[in-house]
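Asks: Mind looking over this structure? Questions follow.
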Amino acid sequence: MFQAAERPQEWAMEGPRDGLKKERLLDDRHDSGLDSMKDEEYEQMVKELQEIRLEPQEVPRGSEPWKQQLTEDGDSFLHLAIIHEEKALTMEVIRQVKGDLAFLNFQNNLQQTPLHLAVITNQPEIAEALLGAGCDPELRDFRGNTPLHLACEQGCLASVGVLTQSCTTPHLHSILKATNYNGHTCLHLASIHGYLGIVELLVSLGADVNAQEPCNGRTALHLAVDLQNPDLVSLLLKCGADVNRVTYQGYSPYQLTWGRPSTRIQQQLGQLTLENLQMLPESEDEESYDTESEFTEFTEDELPYDDCVFGGQRLTL
């Protein structure tokens, strides 16, 4: 019988010898790369690597794409950060755009600047940062309100303080005189909503306590009577309100107390108002009626109605 030929035993090339072989191959590759370069080329490459420097470059203003992005409501990135009360993000944006007045004073579809929104969302620290960065406090929204108008309407004393303290004197006097599209000054709005502390502050800063509404001539004192607010009446009198100032129809604040429930207001104003401004003036309608009566006379044969019918029968007068 034939026997199968024995196969030669195969020895696995594993272990230390295999690792040495791989290292030797890698060394050969590195050596071959170095050997292919001349000494002058190698020195030049090292020199160039040593001369490489990374220098930060300032990105030119206006090239930031996030400044150009607007929502369908016309809100910029800064508007949105303020609306969502992301204070850290808002402060960082303000820091980056400081001095960029076009971006800081950009108005959305409701003509609101970031400063308007900071007041609306009751964030006085953001309002202060915006003013410091260059935001204009005199810009108006679609209702003609400056940021100070909104702060007075909302009764936020902190925002009022920031806006009045951060404004220069000419700016402040201009804002205090400004009326919105309803004819109201900041003092009028504070009076209408009964914020006595803000009223006192505005008057101390130079607001005209006797400023009249353009539409009908009411002063803050007239408004206080209309609202039946005796505490506001007392404060305005203390601040120098003129009790004898009349509206464009000729009514003094005291005359507006007739038919109103507060006797306290009537007593306060009655002691100070001129006597001829205490009685209600005769209306034009009554005068015209009296005038017509004088000239309208009928004889016995000329009655104003001669065709009266009752139950189908004509009445004989």
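A Cβ is built for glycine as well, from the same backbone N, Cα and C atoms used for every other residue.
Quoted from Swiss-Prot, the note on the mutagenesis of LYS21 to Arg is: Little change in Tax-stimulated transactivation. No sumoylation. Greatly reduced Tax- or cytokine-stimulated transactivation and decrease in ubiquitination and degradation; when associated with R-22. Does not affect activation by FK506. Annotation of the published mutagenesis SER32 to Glu in Swiss-Prot: Mimics phosphorylation; promoting ubiquitination and degradation; when associated with E-36; the original residue is retained in the structure shown. The note that Swiss-Prot attaches to the published mutagenesis ASP35 to Ala is: Loss in phosphorylation; when associated with A-31. In Swiss-Prot, the entry for mutagenesis SER36 to Glu states: Mimics phosphorylation; promoting ubiquitination and degradation; when associated with E-32. The structure shown retains the original residue. Quoted from Swiss-Prot, the note on mutagenesis experiment SER36 to Ala is: Loss of phosphorylation, ubiquitination, and degradation; when associated with A-32. Does not affect activation by FK506. Among the sequence features in Swiss-Prot, the mutagenesis site TYR42 to Phe is noted as follows: No phosphorylation. The annotation that Swiss-Prot gives for the mutagenesis experiment LYS47 to Arg reads: Little change in Tax-stimulated transactivation. No change in Tax-stimulated transactivation; when associated with R-38.
What's the neighbourhood like for these features in this structure?
Replies: According to DSSP, TYR42 (mutagenesis position) is assigned to a helical segment.
Remark: LYS47 (mutagenesis position) has no non-local neighbours by Cβ distance under 8 Å and separation of at least 6 in sequence.
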Asks: Which of the three DSSP-derived classes (helix, strand, coil) applies to LYS47 (mutagenesis position)?
Replies: helix
Asks: Around TYR42 (mutagenesis position), how many other C-beta atoms are within 10 angstroms of its C-beta?
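Replies: Around TYR42 (mutagenesis position), other Cβ atoms within 10 Å: 11.
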